[in-house]
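Taken from Swiss-Prot as is:
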type    : residues      : note
MUTAGEN : SER368 to Leu : Causes hyperactivity with constitutive induction of PDR12
MUTAGEN : TYR452 to Cys : Causes hyperactivity with constitutive induction of PDR12
MUTAGEN : TYR463 to Cys : Causes hyperactivity with constitutive induction of PDR12
MUTAGEN : SER703 to Pro : Causes hyperactivitywith constitutive induction of PDR12
Amino acid sequence: MDTQIAITGVAVGKEINNDNSKTDQKVSLPKADVPCIDKATQTIIEGCSKDDPRLSYPTKLETTEKGKTKRNSFACVCCHSLKQKCEPSDVNDIYRKPCRRCLKHKKLCKFDLSKRTRKRKPRSRSPTPFESPMVNVSTKSKGPTDSEESSLKDGTSYLASFPSDPNAKQFPNSRTVLPGLQQSLSDLWSTLSQPPSYGAREAETTSTGEITTNNHTKSNGSVPTNPAVLASNDEHTNISDAPVIYSTYNSPVPISSAPTSINSEALFKHRPKIVGDEETQNVKVKRQKKSYSRHMTRSFRKQLQSLIISQKGKIRDISMKLDTWSKQWNDLVEKSMFLPTIADPVSVGIISHEEATLRLHLYKTEISYLSKLPFIKVEENVSVDELRKKKPILFSVIMSCVSIVLTPKQTTRGTIMKLDSFVLNLITNQIFKANNKSIEIIESLSTLCLWYNFFEWSSKTRYHIFNYICCCLTRDLGPTYVNRSFGMFSDEDPKRFKSPLELYSNGASLTLLVYISALNISIFLRQSIQARWSHVTEKACEDLVKETKKSRHYDNDKLLLDSADDPILVQFAKMNHVLENIHTHLHERDLNDDEFDDPIFTKKYLNKLMEKYHKQLQEIFTKLDRNRPRVIAFYYSVEAYLYQYKLAVFIGEMSHTINEKVELPREIMDDFVKCYHCCKSALEEFSKLEPILITSLPLFHTSRIIYTVGMLLLKLRYSVVAIPSFHDLMPLTDDAIALVIGVNNLLEKTSELYPFNNSLYKFRYVIALFCQTYANKVIDVADRYNAEREKLKEKQVIDEVSNGHDGTKPINAYVTESQKMPTEEDPIIDNNTNQNITAVPDEMLPVYSRVRDDTAAMNLNINSTSYMNESPHEHRESMTGTTLLPPPFISNDVTNSADSTNIKPSPSSSVDNLNDYLTDINSLAWGVNSLNDEFWTDLFMNDI
């Protein structure tokens, strides 16, 4: 380590090593009696490189816009140890000239520029379009390796290694970034009503398997433009046995657009901890233990508890798994590259020939045959070698997609990640490099979109990009008007001119599959629909209906799926056509345009549309086979989506009277009942499926089922709980919680059997968010209504004291509301009060039961959301008439009601125990934002 002693007026600089060890950065001070150092004119500067300009040139003290001098960013070692302000003796040369304190006491002034004077919190601002917050990501967890995996042969002729750049600089982590978003969490929390559960903290080294961030700062370091910095520091990930090239060419040069440089999964350690873990944050959002929600009825609390018990810790556990796998996947993709000459995964040794044979067999049987829908057709007797030779791209995609039905005994996660990475590079090379426009590319992209299973977060998915390219290729190779116009130059009749997709034997089926997948993906991501119903899809349906086995010209080869399944595909496509119309003409309507229209005409027009779509769905339903539960479940989800629109419009119109009980129109009540029965039927049909049928479901199919779960829980069930006008429909939705728990348990069972289906984990994560959001919002409604009830009681007492008997005058204003409430004679409520948690008992509304005398009511704080504005005097009078059924732990007679005030809730249903299963608000906010604006967010009603 060299020590540089400069001439008079120049600081003595010390060069430190470029490693991260703090011990290497420390250098011994020169002795005070060294004759070459003048304490009055020279200083010692540590912690900067040899070519740092602060060593050679004077540094002026910064000034503000108003001309005032700023405080020095670095204090000298002496002032820093004394915690005193360091004032430079020369404001035009603050580092090379001693400070006033050292100059006064004739001490040697030394500056350590390798560390800051304090830990600064990052500024809460969003990055500009010209900059992007960068972080260096490293991990101690080993990559996906396994002794049983197929090792690749060394010395492959077309593979060469590209060493990483050793001069790649590092840069500090300046902010916490949401997964896949250029926005800091501090910016997000500022828009929420809850305070942030964590602030900007220095990153710390975590245990094995956790992700850490690099905090050391290089003085005068700038963000490097060399893309090798994105892949040069991870030396612990063991993926050397993959046939990949470690190259700097894989990372994009523009840092702001690097797909994985801002690795959202690497920042998972900054997420707020879930309730139940050790508290490590300075600020923690917790629900107050002294909450009005303890006065819910026992059955309501027990059923609510059964819901969130089933989801306890699921958000944390699933997100940790997704985070770990996504980190490994991104590392592998970021650092690997397969040359275009690579044809298939068998030739490079990612999977063996035996495993490829197994995967192809599973695709033919478990995915294609059992699906009862003619997806991408493969001949039954085609072998691995034949498919590799004829359609190597489709073969590679099939090998990747079949991972969803494999068990741990059949493959490993490391092999799957290598295979997915290979497919990603192969597809990219064929589309963007080789410019390959063929039917095989359409088949490959369509298959990939149907069973997309890459290990990545929702905010990092690429299937919508593949879907867009697939739609473009379908238009290019399909019967477009461009192809028709060029037909006039041929010898054939232009009307008989056929496009490549029309000439292909499975062209009609492929056209409908692209339409179905593209439509659902567009709705799923709330994007503009890429493939709409047109004359092309209409003609494809007609061709499939007329098609026979003989017209396919397969004399010796037998197709796995013959023409008998084509009518099912046609009906499924028409069902999606109705879904497209419902989404486009109803859910995506611009309500602002209605301001200029006649409301009566608009209402009639919408009613006619709904009647038309309902009639079309009924015609399709009569042609469906009742023994196909997956198709029937999809149908019910579409029909529920139809009725959901009218309910959403009605709730939006009554937002100003949302807390008042008004009589529901008959048509709204009927639509609510129909919507609930459709949701219930869809989930019941889905529950009939075996795990193998669930794991082989396409992405678009499962997404509609999960959306139906959220609609049932957060739209329908929450409406009868929170909106007084829907209270009378409470008995109808009593089995909603049991259905949600049943679907969740079925998905968990399927995930245990097929742990490599990453989409199942994502859907379980969404259901966990649904359940936790529902529980939090229900308790918030209970607290809010009871708090307002207490305020009204206090106001009533003050009015009675101040005005005497005049205080009872406004009471009669609420008599009408009390007469509209349900009575004790409701047989559905009376029959559901003695169920236990395991059987998922009926969940009472937060319509908290009333007792006969005022003392018991005041002690128990029991009230009703529908009686929120009711006075104690009216409360006593209304008990003589029709009244609401009391909760199970309060008797109907006065004596038992008074004695019940001393009964304590059981530990299994106490509100404190209930709060232990709730996830904090910040975690829910993070989870919702990580869904990348998917259509789940439409289900959260924040205005109720």
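Heads up, the Cβ atoms here are built off N, Cα and C, so glycines get one too.
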Spatial neighbours of TYR452 (mutagenesis position) among the mutagenesis positions SER368, TYR463, SER703 [C-alpha, 10 Å]: TYR463
Rounded Cα-Cα span from SER368 (mutagenesis position) to TYR463 (mutagenesis position), Å: 21
Sparsest-packed among the mutagenesis positions, when each Cβ's other Cβ atoms within 10 Å are tallied, from TYR452, TYR463: TYR463
Residues that sit under 8 angstroms from SER703 (mutagenesis position) by C-beta distance, when 6+ apart in the chain: ASN520, PHE524, PHE763
Other C-beta atoms that fall within 10 angstroms of the C-beta of SER368 (mutagenesis position): 22
Where TYR452 (mutagenesis position) sits in the secondary structure, as DSSP reduces it to three classes: coil
